[in-house]
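Data block below; observations after.
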Amino acid sequence: MRTLWIVAVCLIGVEGSLLEFGMMILGETGKNPLTSYSFYGCYCGVGGKGTPKDATDRCCFVHDCCYGNLPDCSPKTDRYKYHRENGAIVCGKGTSCENRICECDRAAAICFRKNLKTYNYIYRNYPDFLCKKESEKC
């Protein structure tokens, strides 16, 4: 519970669905979303280019692609509701955009959990200049 409170305090200044996404990540992985995923590999965090470094980074690549398929939505600022049923993330009722954004975030949080065993600390705070190649196609 203490960790949840600390993450919530850290995310107070975060806009829109990034808050919900962070809470999903915490719930699925037990990891602090800011320190564990914000600057991981070539795709976790702002932007992205090159080849994903591992399965966790590929989760972020797929998440970026998912957001890219929502041209009429604002994934980083539109808020949505979700809850958990028997431990599973369930996106709540909302607009079409809110539901699709929630589903993108849900899939990424689950992907992070499924790849916890291969999470590699050498990719935390990974330098952007090492991600030189053109981005893969979604």
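Cβ atoms here come from the backbone N, Cα and C positions, even for glycine.
Annotated in Swiss-Prot:
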type	residues	note
MUTAGEN	Phe39 to Trp	Is 8-fold less toxic than wild-type AtxA, is similarly enzymatically active on anionic POPG vesicles and on zwitterionic POPC vesicles
MUTAGEN	Phe39 to Asn	Is 130-fold less toxic than wild-type AtxA, is similarly enzymatically active on anionic POPG vesicles and 3.5-fold less active on zwitterionic POPC vesicles
BINDING	Tyr43, Gly45, Gly47, Asp64	Ca(2+) binding site
ACT_SITE	His63	active site
MUTAGEN	Arg79 to Ser	Is 2.6-fold less toxic than wild-type AtxA, has 1.4-fold lower enzymatic activity on anionic POPG vesicles and 1.2-fold on zwitterionic POPC vesicles, and has 3.5-fold lower activity in inhibiting prothrombinase activity
MUTAGEN	Arg79 to Glu	Is 4-fold less toxic than wild-type AtxA, has 2.5-fold lower enzymatic activity on anionic POPG vesicles and 6-fold on zwitterionic POPC vesicles, and has 8.5-fold lower activity in inhibiting prothrombinase activity
MUTAGEN	Lys93 to Arg	Is 1.5-fold less toxic than wild-type AtxA, and is similarly enzymatically active on anionic POPG vesicles and 1.4-fold less active on zwitterionic POPC vesicles
MUTAGEN	Lys93 to Glu	Is 1.5-fold less toxic than wild-type AtxA, and has 1.1-fold lower enzymatic activity on anionic POPG vesicles and 1.2-fold on zwitterionic POPC vesicles
MUTAGEN	Lys93 to Ala	Is 1.1-fold less toxic than wild-type AtxA, and has 1.3-fold lower enzymatic activity on anionic POPG vesicles and 1.4-fold on zwitterionic POPC vesicles
ACT_SITE	Asp105	active site
MUTAGEN	Lys114 to Asn	Is 3-fold less toxic (by intraperitoneal injection) than wild-type AtxA (by intravenous injection), has 1.6-fold higher enzymatic activity, has 2.8-fold lower binding affinity for CaM, and has similar binding affinity for bovine brain receptor; when associated with N-117
MUTAGEN	Lys117 to Asn	Is 3-fold less toxic (by intraperitoneal injection) than wild-type AtxA (by intravenous injection), has 1.6-fold higher enzymatic activity, has 2.8-fold lower binding affinity for CaM, and has similar binding affinity for bovine brain receptor; when associated with N-114
MUTAGEN	Lys117 to Asn	Is 30-fold less toxic than wild-type AtxA, has 3-fold higher enzymatic activity, has 20-fold lower activity in inhibiting prothrombinase activity, and has 4.5-fold lower binding affinity to CaM; when associated with N-114 and 132-T--E-137
MUTAGEN	Lys132 to Thr	Is 2-fold less toxic than wild-type AtxA, has slight lower enzymatic activity, has 7-fold lower activity in inhibiting prothrombinase activity and has 3.3-fold lower binding affinity to CaM
- Query: Cα of Arg79 (mutagenesis position) to Cα of His63 (active site): how many Å, rounded?
  - Reply: 17
- Measure from the CA atom of His63 (active site) to the CA atom of Lys117 (mutagenesis position) and give the result in Å, rounded to a whole number. 19
- Message: For each of Asp64, Asp105, count the other CB atoms within 10 A of its CB; which of these recorded positions has the top count?
- Response: Asp105
- Message: Roughly how many Å lie between the Cα atoms of Gly45 (Ca(2+) binding site) and Phe39 (mutagenesis position), rounded to a whole value?
- Response: 5
- Item | Top Cα neighbour of Asp64 (Ca(2+) binding site) in the set of recorded positions Phe39, Lys93, Asp105, Lys114 | Asp105
- Message: Most Cβ neighbours within 10 Å: which of the recorded positions Phe39, Tyr43 is it?
- Response: Tyr43
- From the centroid of the CB atoms of Tyr43, Gly45, Gly47, Asp64, the recorded Ca(2+) site, which same-chain residues not already listed sit within 8 A by their CB, in sequence order? Cys42, Cys44, Val46, Gly48, Cys60, Phe61
- Message: Please identify which of His63, Lys93 has the densest Cβ environment, defined as other Cβ atoms within 10 Å, among these recorded positions.
- Response: His63
